[in-house]
Amino acid sequence: MSPMDLQESAAALVRQLGERVEDRRGFGFMSPAIYDTAWVSMISKTIDDQKTWLFAECFQYILSHQLEDGGWAMYASEIDAILNTSASLLSLKRHLSNPYQITSITQEDLSARINRAQNALQKLLNEWNVDSTLHVGFEILVPALLRYLEDEGIAFAFSGRERLLEIEKQKLSKFKAQYLYLPIKVTALHSLEAFIGAIEFDKVSHHKVSGAFMASPSSTAAYMMHATQWDDECEDYLRHVIAHASGKGSGGVPSAFPSTIFESVWPLSTLLKVGYDLNSAPFIEKIRSYLHDAYIAEKGILGFTPFVGADADDTATTILVLNLLNQPVSVDAMLKEFEEEHHFKTYSQERNPSFSANCNVLLALLYSQEPSLYSAQIEKAIRFLYKQFTDSEMDVRDKWNLSPYYSWMLMTQAITRLTTLQKTSKLSTLRDDSISKGLISLLFRIASTVVKDQKPGGSWGTRASKEETAYAVLILTYAFYLDEVTESLRHDIKIAIENGCSFLSERTMQSDSEWLWVEKVTYKSEVLSEAYILAALKRAADLPDENAEAAPVINGISTNGFEHTDRINGKLKVNGTNGTNGSHETNGINGTHEIEQINGVNGTNGHSDVPHDTNGWVEEPTAINETNGHYVNGTNHETPLTNGISNGDSVSVHTDHSDSYYQRSDWTADEEQILLGPFDYLESLPGKNMRSQLIQSFNTWLKVPTESLDVIIKVISMLHTASLLIDDIQDQSILRRGQPVAHSIFGTAQAMNSGNYVYFLALREVQKLQNPKAISIYVDSLIDLHRGQGMELFWRDSLMCPTEEQYLDMVANKTGGLFCLAIQLMQAEATIQVDFIPLVRLLGIIFQICDDYLNLKSTAYTDNKGLCEDLTEGKFSFPIIHSIRSNPGNRQLINILKQKPREDDIKRYALSYMESTNSFEYTRGVVRKLKTEAIDTIQGLEKHGLEENIGIRKILARMSLEL
């Protein structure tokens with residue numbers, strides 16, 4: 001391929017990603033997995049009173065992929081065949097027991113297939129080396145599958161079983177299945193199928209995101225099979241995966257979908273690190289905005305797709321990509337979440353550290369704006385990686401990719417980048433000089449080994465893999481520039497690269513992608529493979545000619561002997577321009593990031609005297625420089641300038657209106673006071689201050705910055721008081737906090753307008769957080785509040801008694817909604833990634849039920865609001881609902897509600913009737929049960945690593961029925 005062809009191919013790959021990145025369901029290119037497909041095939045549903053296998057196409061996929069020996073595919077590792085065969089055997093057995101609508105296969109044929117599958121699995125288990133297995137979660141998945149098969153009457157004995165159970169015990173020693181009930185994202189959510197019989201699936205529903213559990217079809221299938229209520233959203237998710245994932249309607253599903261972040265940042269980081277100019281590529285801005293928004297929304301730590309739980313790999317590579325795209329972001333949240341004493345962890349409870357994850361964290365630090373700030377962490381990662389190489393005698397085995405060349409490639413890139421920073425004084429040398437020397441020696445050994453490993457046809461890998469060959473070529477292109485490389489080895493490297501590129505350029509019937517990537521089973525991805533191949537071909541094309549004098553290295557790229565860096569590899573200028581975006585040179589060397597590329601145009605061109613906040617762009621005082629479509633200041637918040645006019649800005653024309661008949665006056669403080677009169681009156685009356693205390697208590701865990709916390713406290717106070725103004729009007733209340741309600745003083749219309757006005761003032765306060773997610777949270781919460789209030793008014797005005805469940809749903813929207821708004825805003829501003837909303841909703845329900853009880857029984861309430869105000873308002877509160885539904889044939893209480901009585905005698909009669917139905921005793925029992933559940937949740941959070949929270953316990957204790 002010519003350089004232009006390579007650039008066009010890279011742009012086409014970016015376009016492929018960008019066209020789908022805004023799909024609300026996400027995208028993914030992971031290959032179909034027999035294992036997950038088998039689990040989805042086992043979902044049944046009752047339709048028109050008939051049990052039906054819901055996804056018959058998945059079962060057909062399983063049948064069509066059974067091998068002659070009775071087993072299923074071993075993509076690249078023996079664990080693939082074990083998991084694929086175990087899950088498929090389980091599916092076959094269950095379809096044999098319950099054929100339902102499946103008529104495409106006879107019982108005899110199915111029985112024969114089961115026998116062959118059983119024999120194949122026994123053979124696989126007998127030959128399995130358990131200790132050599134690295135795949136994610138195998139230690140809990142295989143034992144679980146063996147138990148499920150035993151339940152179906154199929155048992156297996158094999159020599160490695162005892163060792164397998166030891167590893168399972170070790171894995172689960174720090175984990176209890178009940179952790180899944182907590183509002184904390186744990187990796188076990190990706191494998192709920194391993195916990196059938198060990199958990200109540202109804203209690204994990206709060207972890208569902210867009211119809212899936214940690215984007216896993218098999219985990220989602222297990223939930224659908226064992227939850228007591230059918231979930232249409234999960235069904236819709238799986239139908240979408242079957243139709244739109246890599247199986248393309250064949251019935252096959254991947255081990256994860258979507259994987260939008262992972263399969264965006266891996267190709268982009270691969271292309272950007274080798275110098276592809278993607279800033280002008282179609283759709284790059286969509287991807288950059290998507291990634292930056294995800295980074296902000298998830299507070300600096302991300303997973304393979306939004307809101308599935310963060311990992312160091314995806315976090316580091318997203319940060320790397322954003323920095324290379326001139327959207328600088330901080331690494332601080334990543335370090336806080338994943339840094340350990342001697343290495344960086346991928347997830348919170350991983351059994352063994354990942355080599356590649358530590359490489360990616362290291363690369364993110366090395367490409368950060370100021371790598372010198374993270375010298376200690378850089379050295380920590382280097383020490384860990386170097387030790388992994390030396391201890392294993394270069395036999396490094398990673399848990400996410402099966403190819404040794406993948407780990408070597410990442411290490412080579414890291415060493416090259418580290419050396420470049422040290423040579424340019426951007427980073428100090430390592431304190432341990434022996435490691436510094438060892439790294440260069442290591443790179444020399446890696447290069448020598450890679451050259452020797454090349455196959456006669458120019459490929460690398462056991463299967464003549466194009467993707468592995470790309471890894472190897474990339475390694476050699478970095479090693480080529482090493483000063484320590486002898487001329488003889490440099491020549492051999494050049495020949496190996498040329499032969500490798502010839503192999504990569506061959507058009508064959510074989511797919512370029514390879515089964516190298518590790519999930520529950522091994523998978524391949526066409527976009528990952530294409531990115532590595534394009535990267536290898538570009539790095540190779542950028543090598544100097546054989547006859548050129550060896551050149552110094554700038555940012556890992558030879559200047560090919562030219563003294564000035566405006567010529568790279570003999571080519572004058574970049575992109576055919578002398579001045580790009582107002583800078584005088586276009587050598588592609590970014591003074592902030594020092595990207596290893598030859599044709600980037602977004603840097604400071606190495607001018608240290610240019611302020612960092614402009615990234616080298618200099619604007620004239622009275623004229624706007626032409627930007628050629630690139631972004632000023634290097635951020636996606638700036639709008640491209642075309643012909644001197646911002647595409648995103650309107651053109652304002654000054655017109656003199658001094659003689660106009662009407663000129664709008666400024667809004668005055670006196671006018672503001674008129675609108676806020678009812679609000680200020682109610683604010684002046686002392687209340688319980690419960691919400692402010694709740695915020696402070698949760699901040700023990702969330703540790704929100706003071707400036708943000710002050711805004712949130714103000715917003716919640718404003719919104720609470722404004723909603724009370726409206727509530728008092730709609731409930732026709734007389735007293736509020738022992739004083740006349742605001743609308744009895746200011747009038748109904750003025751009080752209502754004041755309440756609505758403050759809703760918008762509160763929204764303006766939320767905007768001060770400068771967090772797009774906070775705006776969405778606020779708007780969604782207002783919608784919930786009005787939904788809750790609307791249903792309560794409907795029941796009252798239509799005299800329809802809701803069920804207890806309907807009432808609690810209303811409370812979750814109304815009272816709980818305001819509680820949740822406070823904590824959701826705090827979570828949006830915090831760095832800790834724990835979902836406290838289930839606990840907050842529980843506290844909101846407890847608070848409201850207690851309030852309902854005290855409204856009818858407390859003398860303090862009588863003083864503040866009148867005796868049994870809920871009866872006077874005709875309101876269906878929790879004890880009233882129970883009493884009415886305890887004896888539906890007795891209409892006395894509902895008729896009293898209809899009258900909205902003000903007479904104390906009638907109210908006392910209603911209370912005595914409610915005593916006769918044991919409604920107050922029932923309410924006390926419900927509160928006790930809910931408070932126990934809340935305490936258990938709080939203790940679970942604390943046991944899971946959060947500090948003891950006395951404040952929340954005090955708030956819970958205050959939610960009392962004591963009169």
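Cβ from N, Cα, C; glycine included.
Features as listed in Swiss-Prot:
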type	residues	note
BINDING	D311, D314	Mg(2+) 1 binding site
MUTAGEN	D313 to A	Impairs type II TC activity, but retains the PT activity, producing GGPP
BINDING	K688, R691, H720, R737	isopentenyl diphosphate binding site
MUTAGEN	D727 to A	Impairs PT, but retains the type II TC activity, converting GGPP into copalyl diphosphate
BINDING	D727, D731	Mg(2+) 3 binding site
BINDING	R736, K814, T815, Q848, N855, K865, K875	dimethylallyl diphosphate binding site
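Locations of recorded Swiss-Prot features on the structure.
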{"residue": "D311", "record": "Mg(2+) 1 binding site", "contacts (Cβ under 8 Å, 6+ apart)": "L302, G303, F304, T346, Y347, A357"}
{"residue": "D313", "record": "mutagenesis position", "contacts (Cβ under 8 Å, 6+ apart)": "T346, S354, S356, A357, N360, W400"}
{"residue": "R691", "record": "isopentenyl diphosphate binding site", "contacts (Cβ under 8 Å, 6+ apart)": "I716, S717, H720, L818, F819, A822"}
{"residue": "D727", "record": "mutagenesis position", "contacts (Cβ under 8 Å, 6+ apart)": "S733, Q789"}
{"residue": "D731", "record": "Mg(2+) 3 binding site", "contacts (Cβ under 8 Å, 6+ apart)": "E873, K875"}
{"residue": "K814", "record": "dimethylallyl diphosphate binding site", "contacts (Cβ under 8 Å, 6+ apart)": "D784, L785, G788, Q789, E792, Q848"}
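Distance noted between the C-alpha atoms of T815 (dimethylallyl diphosphate binding site) and R737 (isopentenyl diphosphate binding site) is 18 Å. Put simply, D314 (Mg(2+) 1 binding site) is 52 Å from R737 (isopentenyl diphosphate binding site) when counted between their Cα atoms. Rounded to a whole number, the distance between the Cα atoms of D314 (Mg(2+) 1 binding site) and N855 (dimethylallyl diphosphate binding site) is 52 Å.
Cβ neighbour count for D314 (Mg(2+) 1 binding site): 25 (other Cβ atoms within 10 Å of its Cβ, all protein chains included). Between the alpha carbons (Cα) of D314 (Mg(2+) 1 binding site) and R736 (dimethylallyl diphosphate binding site) lies a span of roughly 52 Å. Using a 10 Å Cβ-Cβ cutoff, H720 (isopentenyl diphosphate binding site) registers 19 neighbours. Within 10 Å of the C-beta atom of T815 (dimethylallyl diphosphate binding site) sit 21 other C-beta atoms, taking all shown protein chains into account.
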